[in-house]
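What Swiss-Prot says about this protein:
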{"type": "BINDING", "residues": "K4, H33", "note": "1,2-diacyl-sn-glycero-3-phosphate 2 binding site"}
{"type": "BINDING", "residues": "K36, R39", "note": "1,2-diacyl-sn-glycero-3-phosphate 1 binding site"}
{"type": "MUTAGEN", "residues": "K4 to E", "note": "Unperturbed ability for fibril formation and membrane disrupting activity"}
{"type": "MUTAGEN", "residues": "I15 to D", "note": "Complete loss of fibril formation and of membrane disrupting activity"}
{"type": "MUTAGEN", "residues": "R26 to A", "note": "Retains double helix formation and membrane disrupting activity, although no fibrils are formed"}
{"type": "MUTAGEN", "residues": "K36 to E", "note": "Complete loss of fibril formation, although some higher-order oligomers are still formed, and of membrane disrupting activity"}
{"type": "MUTAGEN", "residues": "I37 to D", "note": "Loss of fibril formation, although some higher-order oligomers are still formed, and of membrane disrupting activity"}
{"type": "MUTAGEN", "residues": "R39 to E", "note": "Complete loss of oligomerization, fibril formation and of membrane disrupting activity"}
Amino acid sequence: KDCKRESNTFPGICITKPPCRKACIREKFTDGHCSKILRRCLCTKPC
């Protein structure tokens, strides 16, 4: 199961995955993606 949390460091609107993923990895998560509706950067890691 993956735990999901909004990135604390990603600025602005999330349009492409790579910069979001990079921010998430810096925050000790394993991956990150953009939310479809609100365009937020969401970080994921195994719980």
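Every residue, even glycine, has its Cβ placed from backbone N, Cα and C.
If you look for the noted substitutions, you won't find them, since the model keeps the original residues.
Recorded residues H33 (1,2-diacyl-sn-glycero-3-phosphate 2 binding site) and R39 (mutagenesis position) have their alpha carbons 9 Å apart, per Cα-Cα distance. When the C-alpha distances from R26 (mutagenesis position) to the mutagenesis positions K4, I15, K36, I37, R39 are tabulated, the minimum falls on K4. Shown in sequence order, I13, C14, I15 are the residues of the chain, 6+ apart in sequence, with a C-beta less than 8 angstroms from the C-beta of R39 (mutagenesis position). Looking only at the recorded positions K4, R26, H33, the densest Cβ neighbourhood within 10 Å occurs at H33. Counting every protein chain shown, the number of other Cβ atoms lying within 10 Å of the Cβ of K36 (mutagenesis position) is 7. In this chain, none of the residues that are 6 or more apart from I37 (mutagenesis position) has a CB less than 8 Å from its CB. Separation of the C-alpha atoms of K4 (mutagenesis position) and K36 (mutagenesis position): 14 Å, rounded to the nearest whole number.
Classification of R26 (mutagenesis position) by DSSP places it within a helix.
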